[in-house]
Amino acid sequence: MGFGSDLKNSQEAVLKLQDWELRLLETVKKFMALRIKSDKEYAYTLQNLCNQVDKESTVQVNYVSNVSKSWLLMIQQTEQLSRIMKTHAEDLNSGPLHRLTMMIKDKQQVKKSYVGIHQQIEAEMIKVTKTELEKLKSSYRQLIKEMNSAKEKYKEALAKGKETEKAKERYDKATMKLHMLHNQYVLALKGAQLHQSQYYDTTLPLLLDSVQKMQEEMIKALKGIFDDYSQITSLVTEEIVNVHKEIQMSVEQIDPSTEYNNFIDVHRTTAAKEQEIEFDTSLLEENENLQANEIMWNNLTADSLQVMLKTLAEELTQTQQMLLHKEAAVLELEKRIEESFETCEKKSDIVLLLGQKQALEELKQSVQQLRCTEAKCAAQKALLEQKVQENDGKEPPPVVNYEEDARSVTSMERKERLSKFESIRHSIAGIIKSPKSVLGSSTQVCDVISVGERPLAEHDWYHGAIPRIEAQELLKQQGDFLVRESHGKPGEYVLSVYSDGQRRHFIIQFVDNLYRFEGTGFSNIPQLIDHHFNTKQVITKKSGVVLLNPIPKDKKWVLNHEDVSLGELLGKGNFGEVYKGTLKDKTPVAIKTCKEDLPQELKIKFLQEAKILKQYDHPNIVKLIGVCTQRQPVYIIMELVPGGDFLTFLRKRKDELKLKQLVRFSLDVAAGMLYLESKNCIHRDLAARNCLVGENNTLKISDFGMSRQEDGGVYSSSGLKQIPIKWTAPEALNYGRYSSESDVWSFGILLWETFSLGVCPYPGMTNQQAREQVERGYRMSAPQNCPEEVFTIMMKCWDYKPENRPKFNDLHKELTVIKKMIT
């Protein structure tokens, strides 16, 4: 089996094979070039990450930490990995890619040689087997005619007896020519037969076998290139494996049980001597009737002691019940953690248990505090019981002998004594009414304040599912607070408070069907918030946060989900579906929804558009009607713009749109962008697809999902993100620097889209090709039928230096003049 024996008549197939392989090699070459670029960028990114890490922060001056050592080694090994990846990229460029480029040239030469030789031998074969034989046959037929003609003339001459010799000579000559040509034809025919046999049996098979041999040699070479590529790009080479081994070894050296031994040794302090708490005997210097550490039982205190004893007994019982409940909760949580630990598939899954473990430790602290309270109550109760039992059945002795005192004082003094007695009696009465205040009980009195049955969403301080950042911006003074639904965990509620210069966020716990922070539980969130607001009870003892000023939501923009009816699906956006809908008053609207399973940062970006649009009111900016953030999913309600997106509009109506209308569209966008520029708003995604066509063909700028409002008019973005490359200015692509000037560049691209009637910019180029061409100075040519004045504006917008681009005010003026010029 081979080319020579099986592909004698498959010239077209061989050529197609060579063409296909050349295209394949070009694809491989392009792939390798992109891989080299990708690896270089990856190496640069790794190095950049390491440079951004403050290595000094990982070094403790007086504390040896294995975690710190491990982290520092991770950074060092990541730098090493960066160097390895860079070296690999360079080796890939100088090795496989260079050889592949040479191989492509050689393969092109092989094809060229094959085509040339095949054409040559095929032409020779046709010449020998067809062309020359046809010439001989044609001459053969002619000479037969000439011979027959000479023969007839010779016969006529014989019959007439005239010029016989001359006619005979002509006849002999014609016969000789024919016989000689006959011999030539016989020889040529023999040669043609042999040539054809040689062509099909030897010459052509030899050529095809030669091609096959070179094809196979190139496959062998390509295999070698692939092998080099595989080895160079392998992520399991010894040097890369060693990097990860070093990291793994450093991680394994982390021992949680000994991590803080050195820290303890360095910062160890001697135990402070406990302060002795004793009765201050100086209090008794002016009174002889009271005794240190003795409960006074007399006619003034007997009743109150009974009440205090009863209260302490109740408190002790309540504390013991709570203690049993907490201890059971500790055991239950320990069991749950143990079960969860057994199901962990990865070591890092332990992170998922940290919250439960922290809750367990807090429970244990609560148990210890309750035990302390139990011991304190038991000791106080025992002291009271001892005194009461000692005097059981006895009549309480009087404190003061009034008859004796009456003989030694005046009537005025008696009144003063009686007044003092009354004050003492009233004080004791106060003690009897609130014995816990005397005993310093740690148990809190559950004082539930009725707040009605209004749903949570109807309370002004409830802001729904607004982002954490937006909530923080609303909190400005001590005690400012609001409640919101967690963005990251729908269904979980958070109290956000400004306290002591910080914005604090407390998750509202829901346990045993009660809402609480760490104290009293309530059946709903409004009761919980109202209790802490009215009583000024701290949210947690550790934080000491007190609620002072409820921050009301902006009712102008807030709508309830029930106020909106969803209609037909209009399309899908970056964050979720977009629906047509109506408000209660039948106003048609567009409803943007946010998927509930989106990452937290994308949900924040979703609401960023509404936050920006709240501030704007302009006929060429799409209007915000409101937001529904009271529950998930979150909605943004916009005005319904009936004409749809501008890009689709251009493509559908391209045959009927006049030049003046296109200039009007451009003027509308310029007016809208001029307004945004005055508000220091950077759109960052200006394009035909992000504009909407309203009534009377008024164009409105939409889709502010990437927009930013910056006081300085410049926004810096870092990180790898999906950006509209063909619409984005070079400085934004290269350095993440966005400004009104970068919006002007995008406006120039939008102008090109408008006057090309919806053609994609940089036609025939990929994003990367367009980016590279722009860097080299390339700019798109004018669309067909585009006015020269408009194309001049485009070129101004595409100036490489941002400071040289026109302002939107200038663009608006120039387009106004152009509009007047066009009839």
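From the backbone N, Cα and C atoms, a Cβ is placed for every residue, glycine too.
Quick look at what Swiss-Prot annotates:
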ACT_SITE  Asp685  active site, proton acceptor
BINDING   Leu570, Gly571, Lys572, Gly573, Asn574, Phe575, Gly576, Glu577, Val578, Lys592  ATP binding site
DOMAIN    461-551  domain 'SH2'
DOMAIN    564-817  domain 'Protein kinase'
MUTAGEN   Lys592 to Arg  Abolishes kinase activity
MUTAGEN   Phe606 to Ala  Abolishes interaction with PPP1CA
MUTAGEN   Tyr715 to Phe  Abolishes autophosphorylation
MUTAGEN   Asp743 to Arg  Abolishes kinase activity
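The structure, with features from Swiss-Prot marked on it.
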| residue | record | CB count, 10 Å |
| --- | --- | --- |
| Leu570 | ATP binding site | 17 |
| Lys572 | ATP binding site | 10 |
| Asn574 | ATP binding site | 14 |
| Gly576 | ATP binding site | 21 |
| Val578 | ATP binding site | 17 |
| Lys592 | mutagenesis position | 23 |
| Phe606 | mutagenesis position | 24 |
| Asp685 | active site, proton acceptor | 20 |
| Asp743 | mutagenesis position | 26 |
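The subset of mutagenesis positions (Lys592, Phe606, Asp743) lying with their Cα within 10 Å of the Cα of Val578 (ATP binding site) consists of Lys592, given in sequence order.
Annotated pair Leu570 (ATP binding site) and Asp743 (mutagenesis position), C-alpha to C-alpha distance, rounded: 27 Å.
For the ATP site, whose annotated binding residues are Leu570, Gly571, Lys572, Gly573, Asn574, Phe575, Gly576, Glu577, Val578, Lys592, the maximal Cα to Cα separation is 14 Å. Mean pLDDT of the predicted structure over the domain 'Protein kinase' (564-817): 88.
When the recorded positions Lys592, Phe606, Asp685, Asp743 are screened for a C-alpha within 10 angstroms of the C-alpha of Lys572 (ATP binding site), the residues that qualify, in sequence order, are Lys592. Using the Cβ center of Leu570, Gly571, Lys572, Gly573, Asn574, Phe575, Gly576, Glu577, Val578, Lys592 for ATP, the list of other same-chain residues with Cβ within 8 Å runs, in sequence order, Thr593. When secondary structure is read from DSSP and collapsed to three states, Asp743 (mutagenesis position) falls in the helix class. Of all the recorded positions in the record (Asn574, Gly576, Phe606, Asp743), the one with the smallest CA separation from Lys592 (mutagenesis position) is Gly576. Applying DSSP to the domain 'SH2' (461-551) sorts its residues as follows: 18 helix, 29 strand, 44 coil.
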